[in-house]
Amino acid sequence: MQQGQMAYDRAITVFSPDGRLFQVEYAREAVKKGSTALGMKFANGVLLISDKKVRSRLIEQNSIEKIQLIDDYVAAVTSGLVADARVLVDFARISAQQEKVTYGSLVNIENLVKRVADQMQQYTQYGGVRPYGVSLIFAGIDQIGPRLFDCDPAGTINEYKATAIGSGKDAVVSFLEREYKENLPEKEAVTLGIKALKSSLEEGEELKAPEIASITVGNKYRIYDQEEVKKFL
């Protein structure tokens with residue numbers, strides 16, 4: 001590590017001379033070590049798919065959940081530090097319920113994501129804290145229709161037709177840029193998503209037990225069971 005960088009990488013609130021916040025960059029590196037996940041809009045809804053790697057045969061596979069229900073019509077998938085993800089998912093759930101109780105309507109997904117992003121951004125500018133080492137993809141249905149956003153450790157948000165996070169992000173995004181088409185039927189979208197995840201695997205690796213969830217216009221969040229998932233592998 002260069003001596004100039006060492007002077008700045010310990011302080012989250014200090015920019016380096018070339019305009020970098022090293023702790024935020026390190027948080028992004030933590031995300032790159034996480035499981036690959038993607039989100040995609042299809043004809044009348046949106047889906048989330050995540051690789052689910054079990055690091056030990058002693059772990060109960062069903063205890064690992066990468067896709068999290070936020071509200072009946074909103075879900076999120078995370079990649080990075082699991083504990084950080086849990087805190088932000090709980091924050092999103094509380095925010096969604098507060099909006100639902102206040103306004104009595106579908107949760108505005110963009111506003112929800114902005115609140116989560118604001119929480120993450122605050123942890124990039126105060127001393128005594130560190131950035132969240134996690135990225136999230138939010139998917140759901142609101143008054144506008146199907147929505148898909150991602151949020152990174154800096155609190156940056158973007159809306160997408162399809163996107164990915166985690167260790168295989170670059171490979172998955174490259175695949176989707178070539179192959180993605182708007183308004184696909186749900187089954188075709190899932191098939192495409194599985195192919196995209198497989199494109200990120202190392203030689204000899206297998207996609208054994210991905211998680212798949214969808215939300216469609218007029219229908220609540222649905223997680224695919226194991227038998228349904230096997231049909232797409």
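Numbers run from 1 along the shown chain.
Glycine residues also receive a Cβ, built from the backbone N, Cα and C atoms like all the rest.
Don't look for the substitutions in this one, it keeps the originals.
Here the residue is the original one, but Swiss-Prot notes a mutagenesis experiment at this spot, Lys66 to Ala: Prevents PAN to associate with the proteasome and stimulate gate opening. Taken residue by residue with DSSP, Lys66 (mutagenesis position) is part of neither helix nor strand, so it is coil.
Within the same chain, the residues at least 6 positions away from Leu81 (mutagenesis position) whose Cβ sits under 8 Å from its Cβ are Ala30, Gly34, Tyr132, Gly133, Val134, listed in sequence order. Secondary structure at Leu81 (mutagenesis position), taken from DSSP and collapsed to helix, strand or coil, is coil. Annotation of the published mutagenesis Leu81 to Ala, Glu or Gly in Swiss-Prot: Prevents PAN to stimulate gate opening; the original residue is retained in the structure shown.
While the structure shown retains the original residue, Swiss-Prot records the mutagenesis experiment Val82 to Asp or Gly with this note: Prevents PAN to stimulate gate opening.
For Val82 (mutagenesis position), the number of other Cβ atoms no farther than 10 Å from its own Cβ, over all displayed protein chains, is 14. Where Swiss-Prot documents Val82 to Ala as a mutagenesis experiment, the accompanying text is: No effect on PAN's ability to stimulate gate opening.
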Neighbour tally for Lys66 (mutagenesis position), based on other Cβ positions within 10 Å of its Cβ: 24
As a whole number of Å, the Cα atom of Val82 (mutagenesis position) is distant from the Cα atom of Lys66 (mutagenesis position) by 9
